[in-house]
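Single-structure report; data block below.
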Amino acid sequence: MAVDKEVQLHAQAWEHALSYINSTALSAAVELEIPDILEDHGGLMSLSELSAASGCPREPLYRLMRFLIFHGIFTKSDDCYAQSPLSRLFTRENLGPYMLMQATPVTRSPAGLSGEALKTGTSLYLKSIRGEDSWSDPAYGYHMKAFTNAMIAHARLTAAAIVSNYPAAFDGLRSVVDVGGRHGTAIGRLVEAFPWVRGIAFDLPEIVADAPPRKGVDFVGGDMFESVPKADAVMLMWILHDWSDDKCIEILKKCKEAIPASTGKVMIVDAIINEDGEGDEFSGARLSLDMIMLAVMAQGKERTYKEWVHLLNEAGFSKHTVKNIKSIESVIEAYP
């Protein structure tokens, strides 16, 4: 049967026009804890069983699952539902919390990424709507709780990727300070894997004050724009993409001051946007992250390799390496 290219184009246009519903539907399933329910059950579940366990009525649940099965998230056999390798990545221990954060009004608001917002430069959602800073508005407590849970989940996954794919990064290190380390999830996982390392979780005093104790991790409060605790290495995991180039250079200079001039290094764990068409499996996701930054953060962005090199040169680093860790992030190691 001949392929009607015009029909294909129209179908593709409809897919783009409606594509936002893909993540919306998946977020609804995560909110209903369907991936965790199926995982805990350990086998096939009927619609009635899944409805009872999730608290969602049969008819809307059926339609939701029909959509997600069509898109390859879950599987179905003999009118019963089951996990797939993909849906397992959306349990509470994986990307589930990140999906919930992306579903909050702050993240999803069309005010963030609109033509008008881009023209006026008010891409930060709360600034464009209320003239307030997203980090300090108490009315957005729900978003911030979801954000915190998402960052914990992300830290676990990224630390695991480093342990699996670049353990040599910690060879010879006695101490590592995680700048913006919040409650120490990432550095805690890394210290577990590399017990000869003393970890330091460094964040604002009000954040580290609530941190639970972690073996091998010290918590230090402070301001990364003023000084960074001294260590053999400094790690910046998903920190610099929040800031403008000028602010990133300030942060990097403070990190450079905190490490030994002859043996220290700064480890930047962040996305690198690919612009040469070669890329990898995560190239599209990295571009999507940049659209989120464009919508939510006034100054932040994901950067290309050339843009990262510019920051490192301006901050006074003499050399650097880049390591692919089979993740949405890479590890950039910068040396004084």
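Including glycine, each Cβ sits where the backbone N, Cα and C put it.
As annotated by Swiss-Prot, S-adenosyl-L-methionine binding site applies to Tyr140, Asp203, with the evidence given as sequence analysis. For the recorded site, Asp203 (S-adenosyl-L-methionine binding site), the DSSP three-state label reads strand.
In the three-state DSSP assignment, the secondary structure recorded for Gly181 (mutagenesis position) is coil. There are 28 other CB atoms within 10 A of the CB of Gly181 (mutagenesis position), with all protein chains counted. For the mutagenesis experiment Gly181 to Ser, the note given by Swiss-Prot reads: Reduced ability to use cirsimaritin (CIRM) as substrate but unchanged efficiency toward scutellarein-7-methyl ether (SCU7Me); when associated with C-109 and T-111.
The active site, proton acceptor annotation in Swiss-Prot covers His241. Secondary structure at His241 (active site, proton acceptor), taken from DSSP and collapsed to helix, strand or coil, is helix.
Here the residue is the original one, but Swiss-Prot notes a mutagenesis experiment at this spot, Val296 to Met: Lower methylation rate toward both CIRM and SCU7Me; when associated with T-292. Almost exclusive CIRM production and lost ability to produce ladanein (LAD) from scutellarein-7-methyl ether (SCU7Me); when associated with T-292 and T-297.
One mutagenesis experiment named in Swiss-Prot is Met297 to Thr, and its note says Almost exclusive cirsimaritin (CIRM) production and lost ability to produce ladanein (LAD) from scutellarein-7-methyl ether (SCU7Me); when associated with T-292 and M-296. Packing around Met297 (mutagenesis position) is summarised by its Cβ count: 19 other Cβ atoms lie within 10 angstroms of its Cβ, all protein chains included.
Across the structure, Val296 (mutagenesis position) and His241 (active site, proton acceptor) are spaced 12 Å apart at their Cα atoms. Candidates Gly181, Asp203, His241 (recorded positions) were compared with Met297 (mutagenesis position); those inside 10 Å Cα-Cα are His241. Counting Cβ atoms from all protein chains shown, His241 (active site, proton acceptor) has 20 others lying within 10 Å of its own Cβ.
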